[in-house]
Amino acid sequence: MKKRKVLIPLMALSTILVSSTGNLEVIQAEVKQENRLLNESESSSQGLLGYYFSDLNFQAPMVVTSSTTGDLSIPSSELENIPSENQYFQSAIWSGFIKVKKSDEYTFATSADNHVTMWVDDQEVINKASNSNKIRLEKGRLYQIKIQYQRENPTEKGLDFKLYWTDSQNKKEVISSDNLQLPELKQKSSNSRKKRSTSAGPTVPDRDNDGIPDSLEVEGYTVDVKNKRTFLSPWISNIHEKKGLTKYKSSPEKWSTASDPYSDFEKVTGRIDKNVSPEARHPLVAAYPIVHVDMENIILSKNEDQSTQNTDSQTRTISKNTSTSRTHTSEVHGNAEVHASFFDIGGSVSAGFSNSNSSTVAIDHSLSLAGERTWAETMGLNTADTARLNANIRYVNTGTAPIYNVLPTTSLVLGKNQTLATIKAKENQLSQILAPNNYYPSKNLAPIALNAQDDFSSTPITMNYNQFLELEKTKQLRLDTDQVYGNIATYNFENGRVRVDTGSNWSEVLPQIQETTARIIFNGKDLNLVERRIAAVNPSDPLETTKPDMTLKEALKIAFGFNEPNGNLQYQGKDITEFDFNFDQQTSQNIKNQLAELNATNIYTVLDKIKLNAKMNILIRDKRFHYDRNNIAVGADESVVKEAHREVINSSTEGLLLNIDKDIRKILSGYIVEIEDTEGLKEVINDRYDMLNISSLRQDGKTFIDFKKYNDKLPLYISNPNYKVNVYAVTKENTIINPSENGDTSTNGIKKILIFSKKGYEIG
C-alpha cells in the first residue's frame, strides 16, 4: 500500500525557543557580532544642555541644543529654522555636570556676567553684577551646574555666550569638553542625582523631565542638525515642511509617551540604543522586541539506550526540512471564529485577537530517502517505543528594539494542547543580543540544536508511539513561548555609551506598552505580518489622555511608511483601498461609533479622522490574497494567480522560465503539468501530489518550471505537434488532500489554475 501523504499549508505563530549548542566557533562568532552591535551605540555625552527662549521669563522656548564646551553661543546662521522675529534670545538656561582634573578653588565667569546667575550644586557662584564667589571642587566628583541668562531687548540675533573658569593659579580659560557632562534626564521617580539637584531660580517648564519643554510637546516640535549639533525647535509648518523635517508631538506628562524604556527626548535626538528601529525613534511608536523562532530542520530517531544501540539502528532516523511563518491568530477563545460584514465600509470583525506568541512549524511533505515506508517503519518504531526529537532553530527579532541576555521558556506542543516538553533556557543557551531583524545564530552560521530538556542532555525530548504517528499525519508542531527574560540597554549620560542594565527585564516593560498603545498588524511587505504599537489615548486614564490624539492614517504613516503622493494614501505604490481592515469586537464597536459621528459610510475616506485608543487591535491585509485562521496567505483569486504568471520569458520541452511576483510564490505549493491530445484527453506528467514542487528559483530571481524533474529527468515527449501542454498552478489552500482508502494519491482532486497552455509546435 502506498504511503499516504498530506500536504499541509505553512501555518505559524510567533515564538521564541531555547538554544543548546556545543559549537564553540558559533558562540565566539556571535559574541563578536554582539559586541560590535553594542559598541556602535555611542554618542557624545560631553557638554551642557541649553534652552534658548524668545521671552524674558523662560516661557517661549525656541531652541534646545547641547554645546560640548563652555562656548554656549548660537550664531544667527544656525537659526534658519526659526522665524526672524524669534531669533532674539532674551533668556536661556543651561544645565549639566562639571568635573575637575585636580582639586582646587575655582572662580567662574561668563561673557555676560551682568545678565547671569549660576549655581554649582546649591552654591551660587555668579549673581549678575555682584562679584563671583570661589568654590572648592574635588577631583573625581561630579557637580551639578545651572546657568540662567536674562537680557531684555537684545539687539542681535542669536547669542554670543561663553563660560570660563579660573583656578588658584589665575589661569582663565573656556571650560573644555573634558570637564562638562550633559544632564541625566531621568524619570521623576528616579532617586539618583535628582536628590542633589539645585532648585534655585526658574526652571525649564518640563513636567515629565524628558528634556522637551511642555509647550513644545503639546504644540509640536522638530529636530534638525546644524554644524554637527542637534537643534530641537518649535514646529513651523511653512519652514519645516519645505525641508522635509518631521513634526513630533508627545505627552508633556509622560517621560516616554509610548511607555517604552526610552524617553521622548532620547528618541528624537538619537541618544538611544542605535539598534532601535528607525520607526521606533518616533516618540509615538513603541520600541520593544518581538522574538520568534525559525525551525529549519527536525530530526527524529528511536529513543534507545546508547550502551545497547547497535550499528544498524544508529542510521534509522528521519530528517525533514521545516518552515515557519510568523502569524497572528484571529479567534474567539472558545474554538469559534467570527468574520462578519462590517457594514460594507471596507472592514470585517473577528471575535477576538490572540495575544499569545506561538509558532506553528510545517514539516516538509516531500518523499524521504526511505521511499514509501512510514516513519515508524523507517525507524523500526513499535507501539512500546518512544522517539527522540531534535530541532534545528534560530531566534529572530521582528520587533523594534533589541533584547539582551535572552532567556526564554518554551513549550513544544503537538496537536491542540499535547505538551511534549516545557524548556527553560539556561545560561549556556543565552543570546547576548538579538537586534531587530536579526537572527541568532546569524544565517551564515549553523543553527542551534534543541534536543534536551535539561542542562546536561540527560533528558531528551521524546514522544510516545501515538504522538509520533500524529506528528507524521499532521506534519505540524506548535511552539508556545510561556515567558521570555531579557535585559534592556539604555543611554549612559556619563560616557555617551549604551549600557546593558542587568537589573532590567523586558517582561516588566511589555505589559505597560500593551496597556497604553494600539496594536496594528500589517502584511504589506512580502506578505510578512509585522506588528507595531502606537501610543494612543485611553479616555478612562487621566495620565493617558495627556497624549496627542493619533489618527489611523497618521499611525500608518509613522509606523509602516505609508505616504501620500498626489494626496492618496499608499504603501509602496499600492493604494490603501487595496487593503482590508479587520478588527476585534471592542475595536469594531469603537470604529462603528466614530463612523456614525462622522456620518461616514466608507472607512477609507475618513482615515484621517478615525482616532486610535489604547488596546485597539487592527489587522490590515492585502485584499488580493486568501488567508487561513492564522492570517497566513495561502491562496489568491484566480485572476491574481493568472496575472502573476503571464510573463513567460521562454518555453521549451524542458520547461518554462517565468518572472513571478515573490508574493505569489509564497502562496504556491507547486505546479501540475499535463499533455492534452486533439480529442481533449489529458495525461498528467506529475500525477502525484507529492510531486508538485517542480519549480525552482534562479539566482536572478526568475522561476523555472522544470518539466524533467518528475518525468524520468527527460524533456516532454510530444508525439503530435498539435497536442497541448497545459501547466497549472496550485496554491497552498488547495493542497489539503484526504487520500481514498485504496491509497489513491493522484492529483485529480486538487483545485488547480491554468496558467499556461500552448500546442507543441508553439513551445519548440
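A Cβ is built for glycine as well, from the same backbone N, Cα and C atoms used for every other residue.
The noted changes are left out; the structure has the residues it started with.
Residues within less than 8 Å, Cβ to Cβ, of ILE212 (Ca(2+) 1 binding site) and separated from it by at least 6 positions along the same chain comprise VAL64, ASP206, TYR221, LEU232, SER250, ASP264, PHE265, VAL268. Annotation comment: Swiss-Prot describes ASP206, ASP208, ASP210, ILE212, GLU217 as Ca(2+) 1 binding site, evidence class experimental evidence.
Counting only residues at least six positions away in the same chain, the Cβ atoms of GLN187, LYS188, SER251, PRO252, GLU253, LYS254, TRP255 sit under 8 Å from the Cβ of ASP208 (Ca(2+) 1 binding site). Look at Swiss-Prot and you will find ASP208, ASP210, GLU217, SER251, LYS254, ASP264 tagged as Ca(2+) 2 binding site, backed by experimental evidence.
Taken from Swiss-Prot, the feature domain 'PA14' applies to 43-179, supported by sequence analysis.
Listed in Swiss-Prot as a mutagenesis experiment, PRO234 to Ala is described as follows: Loss of ability to bind to LF and completely non-toxic. In three-state terms derived from DSSP, PRO234 (mutagenesis position) belongs to an extended strand segment.
Among the mutagenesis results in Swiss-Prot, ILE236 to Ser has the note: Abolished interaction with LF. The residue drawn here is the original one. Within 10 Å of the C-beta of ILE236 (mutagenesis position) there are 16 other C-beta atoms, taking all protein chains into account.
PHE265 to Ser appears in Swiss-Prot as a published mutagenesis result, with the remark: Impaired translocation of LF. In the three-state DSSP reading, PHE265 (mutagenesis position) counts as helix.
Among the sequence features in Swiss-Prot, the mutagenesis site PHE342 to Cys is noted as follows: Loss of toxicity probably due to loss of capability to translocate LF.
A simple way to gauge crowding: the CB of ILE393 (mutagenesis position) has 30 other CB atoms within 10 angstroms, across all the protein chains here. Quoting Swiss-Prot on the mutagenesis of ILE393 to Cys: Loss of capability to undergo conformational changes that lead to pore formation and translocation.
One mutagenesis experiment catalogued in Swiss-Prot, PHE456 to Cys, is accompanied by this note: Abolished ability for mediate LF and EF protein translocation.
Residues near GLN512 (mutagenesis position) in space but far in sequence (CB under 8 A, at least 6 apart, same chain), listed by position: SER259. Among the sequence features in Swiss-Prot, the mutagenesis site GLN512 to Ala is noted as follows: Loss of heptamerization capability.
Here Swiss-Prot describes ASP541 to Ala as a published mutagenesis experiment; the accompanying note says: Loss of heptamerization capability. Around ASP541 (mutagenesis position), the C-beta neighbours below 8 angstroms that are at least 6 residues distant in the chain are ALA614.
Annotation note: ARG621 (mutagenesis position) sits in a strand segment as assigned by DSSP. Record note (Swiss-Prot), mutagenesis ARG621 to Ala: No effect. The unchanged residue is displayed.
While the structure shown retains the original residue, Swiss-Prot records the mutagenesis experiment LYS709 to Ala with this note: Slight decrease in toxicity. Remark: LYS709 (mutagenesis position) has ASN686, ILE694 as non-local neighbours, by Cβ distance under 8 Å and separation of at least 6 in sequence.
Listed in sequence order, VAL673, ILE685, ASN686 are the same-chain residues six or more apart from ASN711 (mutagenesis position) with CB atoms under 8 A from its CB. Here the residue is the original one, while Swiss-Prot reports the published mutagenesis ASN711 to Ala with the comment Loss of toxicity due to decrease in cell binding.
For the mutagenesis result ASP712 to Ala, the note given in Swiss-Prot is Loss of toxicity due to decrease in cell binding. A coil conformation is recorded for ASP712 (mutagenesis position) in the three-state DSSP classification, outside any helix or strand. Here ASP712 (mutagenesis position) comes close to no residue that lies at least six apart in sequence on the same chain with a C-beta under 8 angstroms from its C-beta.
Under the heading of mutagenesis, Swiss-Prot lists LEU714 to Ala and annotates it as follows: No effect on toxicity. For LEU714 (mutagenesis position), other Cβ atoms within 10 Å of its Cβ number 10.
Of the chain residues outside the Ca(2+) 1 site list ASP206, ASP208, ASP210, ILE212, GLU217, ARG207, ASN209, GLY211, PRO213, ASP214, LEU216, SER250, SER251, PRO252, TRP255, SER263, ASP264, PHE265 have their Cβ within 8 Å of the site's Cβ mean position.
When secondary structure is read from DSSP and collapsed to three states, ASP206 (Ca(2+) 1 binding site) falls in the coil class. For GLU217 (Ca(2+) 1 binding site), the nearest neighbour among the mutagenesis positions ILE236, ILE393, ARG621, LEU714, judged by Cα separation, is ILE236. Of ASP210, PRO234, ILE393, LEU714, all annotated as recorded positions, the residue with the shortest Cα distance to ARG621 (mutagenesis position) is ILE393. Comparing Cα positions, ILE393 (mutagenesis position) lies closest to LEU714 out of the recorded positions ASP210, PRO234, ILE236, LEU714. Taking the Cα of ASP210 (Ca(2+) 1 binding site) as the reference point, the closest of the mutagenesis positions PRO234, ILE236, LEU714 is PRO234.
Averaged across the domain 'PA14' (43-179), pLDDT for the predicted model comes to 94. Cβ neighbours of PRO234 (mutagenesis position) (same chain, under 8 Å, six or more residues apart in sequence): PRO61, MET62, ILE82, SER215, LEU216, GLU219, GLY220, TYR221. Calculated from their C-alpha atoms, the gap between ILE236 (mutagenesis position) and LEU714 (mutagenesis position) amounts to 70 Å.
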